[in-house]
Structures are given as structure tokens and as C-alpha cells.
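Written below as C-alpha cells is the structure these notes are about.
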Amino acid sequence: MAKHLFTSESVSEGHPDKIADQISDAVLDAILEQDPKARVACETYVKTGMVLVGGEITTSAWVDIEEITRNTVREIGYVHSDMGFDANSCAVLSAIGKQSPDINQGVDRADPLEQGAGDQGLMFGYATNETDVLMPAPITYAHRLVQRQAEVRKNGTLPWLRPDAKSQVTFQYDDGKIVGIDAVVLSTQHSEEIDQKSLQEAVMEEIIKPILPAEWLTSATKFFINPTGRFVIGGPMGDCGLTGRKIIVDTYGGMARHGGGAFSGKDPSKVDRSAAYAARYVAKNIVAAGLADRCEIQVSYAIGVAEPTSIMVETFGTEKVPSEQLTLLVREFFDLRPYGLIQMLDLLHPIYKETAAYGHFGREHFPWEKTDKAQLLRDAAGLK
């Protein structure tokens, strides 16, 4: 592959779909705090003046879903009716059932290690050495832009900003290496009083320049800041939001494949979530060990069965040891059975709400971002 462009996007915590994701994961965290063995599948729908929380939850815990919802919306920043959505006055509806006993009998086992997968499915994990966090650069910097938007909105640097925002970054590659940034898009909701020129200048100086490395920006880099000219109506007033609709933003920005399953609102018995985290952990440790420059892991499951139905390692020709050896190393050093990976990554804790905005991968404090097996893999592979 010679010269090419690659684009990834992200959305802020105030985007309607991300509001829904954060509410679903806030409910999950509140339940796990009381009942780590709970079964949770929590879906959220948001629209002007309304939040609907539904799903299947089996737990001994009691949580106040209305209070959790209002607090989450309040933390995001929707606290006044002039934003079209207000944590203090929106209606909160709840439609929660219990997990089907047919599913439950396939998951629970007397021996925890034999815990079956909560569903069939395929999951991918990915890592690349093109950034310090072993993530693709386009999605990494797209996330950082909208994180910065939230930071300068909340700390009062740009008080006319509102919670809804989107970013998009197009990188230039030459023979697989980054040579620059071709285009940057940043659209942010704002209050009525700010004019377009002032907004564009402030966004450039306070959001874009502090985040994007200067060596990747040239006179040819194109910037599109609120290109429609106005973004006052946003959030759930502009679009309805739904849990699980930003699965590419949540993962690798399109740089790696995706099995199709969303993450937010699901407890770790759901392999859609936990096995995708484990696959990232495996891929990141392989790259951190220097066994490959890029690595994609696929793992698949059958409902009610503990052992994965398949494990695949793809290194795109960048491997330093034979691919067959990599697969054997994965099977030796990583327990990818549902209970095994829950234990390996210590997933039965309320750690999920923070994952629900700005990406599930690439932030070092999450347990699946550890590289604690890199040296073991390197030694076992015989690399000096």
C-alpha cells in the first residue's frame, strides 16, 4: 500500500447516542456495585424532554433508575430548557424485565470456569504501534478533539459551547506510515449569541491546535469548523439517541473489523463486550511485546459453551514470528473462556460508565489496556 488517506470520527458525551450509552452504563455500574453477579442488558432511548430506559435485568440490587438518569444527564451538561433537554425536567420512563431463564441456564454453571457464553457471536480486538497507546491515530485524535471540547466547555474557557459535538480527522499515510493530516472536521453545538467567525477562531485556538501535533499540520491541511454555519439545536432535540449506535466510534474508528455487537449496558457475561475487551488485551500485548507491528484478533463463541469456537490472529505481514506460533501463544497465555476473561481483566466492578464516551480503548487505566503479558510473550517467542 503506497499513499492513501484514512478517516475516523468521534462524538462528544453530549451526542444523543452517547447520552444513551452513558445512562445504560451508569445503570450497569450502580447495579454491579451492589451485585457483581447481576445479569444486565440495559437499553436507553432519548428524545426531546424524554428518556426511556428498558431491557432485561436480573439482580438482587435495587437502584433508582430515575435518579441515575437525571444525574448522568446533569453531569453531561444538559441543565437548562434552552438546550432542548434538561436533566431537571425531562420525563424518565422505565420498562425493565428479567433475563430469560432459557439464556440463564446456558450461562450459569456450578463450576464458574465452565460458565457458558451469554450469546453466540464474533468479536475483534486490534492494536498498532502507530501511537503511544497502541491505537490507530485517526480515532485517537478524533476522541481527543471532542474530549477537549468538553473540557473547555465545562471549565468555562468557551462558555458558549453546548454539549453536542462531533469530530473527524483524515490522516495521510505513505507506505503505512503517517505523513500528515489532510482534513479536520469539528462541529460543535453553541449558544445563540456567538457568531460564526468568533466560534471558528476560538475552536481552532482552544480545541484543535492544543490537540493535533503541529508536525502533522501543513498549509494544505483543510479545516471544517461548523461548516453548516449554525449548530444551536442539538442533543436529543436535534436527533433521538439510542444505546449501541456508535460501535465504530467505540472501537477502532473503522481501522479494524467489528463483530457487530455493542458494549454499553451489558454486564461482562455478555461476550459482545467482555470478549471484545479481551481481544484488545491480547492484540495490545502482542504489539507491546514486539511480536508484530499491527495485530487483529478474532474470537467467537456459541451460546452456553465456555470454550471459544475459534481464535484467529492476523498481523498483516508485520509479524516477527510465524503466525501459527502466535496463535499457540494466545491459547497458552490468555484464558478466553467467559469466566476466565472476566477474572483475567477483573471485570465485575463498576468501571463501565467512563468507557461510554471517548472510546473503550486507548485509555491506559482500563484493565484491558495493561501490557503485563508482553514480556512473557516475548520470552516464550524466543525474541531477545
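First residue shown is number 1, and so on along the chain.
Quick reminder: no glycine exception, Cβ is built from N, Cα and C everywhere.
Small disclaimer: the values here were computed from a predicted structure and weren't measured.
Summarising the annotation, Swiss-Prot assigns ATP binding site to His15, Asp164, Ala165, Lys166, Arg230, Phe231, Asp239, Arg245, Lys246, Ala262, Lys266. Here the Cβ of His15 (mutagenesis position) has 28 other Cβ atoms within 10 Å, regardless of which shown protein chain they belong to. In the three-state DSSP scheme, His15 (mutagenesis position) is classed as coil.
According to Swiss-Prot, the Mg(2+) binding site annotation covers Asp17.
Residues or ranges marked as K(+) binding site by Swiss-Prot on the basis of experimental evidence: Glu43. Reduced to three states, the DSSP call for Glu43 (mutagenesis position) is strand.
Summarising the annotation, Swiss-Prot assigns L-methionine binding site to Glu56, Gln99, Asp239, Lys270. Annotation note: Lys270 (mutagenesis position) sits in a coil segment as assigned by DSSP.
In Swiss-Prot, a published mutagenesis experiment is listed as His15 to Asn, annotated Loss of activity.
Taking all protein chains in view, 23 other C-beta atoms sit within 10 angstroms of the C-beta of Asp17 (mutagenesis position). Asp17 to Asn or Ala appears in Swiss-Prot as a mutagenesis experiment; the accompanying note says: Loss of activity.
Here the residue is the original one, while Swiss-Prot reports the published mutagenesis Glu43 to Gln with the comment Nearly abolishes enzyme activity. Abolishes stimulation of enzyme activity by potassium. In sequence order, Ala20, Ser24, Val53, Gly54, Gly55, Leu242, Thr243, Gly244, Gly265 are the residues near Glu43 (mutagenesis position), counting only same-chain partners six or more apart with C-beta under 8 A.
Its Cβ placed at the centre, Cys90 (mutagenesis position) has 19 other Cβ atoms within 10 Å. As a published mutagenesis entry, Cys90 to Ala or Ser appears in Swiss-Prot alongside the note: Decrease in the homotetramer formation capability. Enhanced thermal stability.
Listed in Swiss-Prot is the mutagenesis experiment Asp119 to Asn, annotated as follows: Decrease of both AdoMet synthesis and AdoMet-activated tripolyphosphate hydrolysis.
Contacts of Asp239 (mutagenesis position) defined by a Cβ separation under 8 A and a same-chain sequence distance of 6+ are given as Pro16, in order along the sequence. For the published mutagenesis Asp239 to Asn, Swiss-Prot gives the following note: Decrease in AdoMet synthesis.
Among the sequence features in Swiss-Prot, the mutagenesis site Cys240 to Ala is noted as follows: Decrease in AdoMet synthesis. Cβ neighbours within 10 Å of Cys240 (mutagenesis position), excluding its own Cβ and spanning all shown chains: 15.
Here the residue is the original one, while Swiss-Prot reports the published mutagenesis Lys246 to Met with the comment Loss of activity. Modification in protein conformation. The Cβ of Lys246 (mutagenesis position) has 25 neighbouring Cβ atoms from other residues within 10 Å, across all protein chains displayed. DSSP assigns Lys246 (mutagenesis position) to coil in the three-state reduction, outside any helix or strand.
For Lys266 (mutagenesis position), other Cβ atoms within 10 Å of its Cβ number 27. Under its mutagenesis entries, Swiss-Prot includes Lys266 to Met with the note: Unstable; trace activity.
Residues near Lys270 (mutagenesis position) in space but far in sequence (CB under 8 A, at least 6 apart, same chain), listed by position: Ala41, Gly118, Asp119, Gly261. Quoted from Swiss-Prot for the published mutagenesis Lys270 to Met: Decrease in activity.
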Of the mutagenesis positions listed as His15, Asp17, Cys90, Lys246, Lys266, the one whose CA lies nearest the CA of Arg230 (ATP binding site): His15
Whole-number Å value for how far His15 (mutagenesis position) lies from Cys240 (mutagenesis position) (Cα to Cα): 9
Just give me the nearest neighbour of Ala165 (ATP binding site) among the mutagenesis positions His15, Asp17, Cys90, Lys266, Cα to Cα. His15
Three-class DSSP assignment, Glu56 (L-methionine binding site), comes back as strand
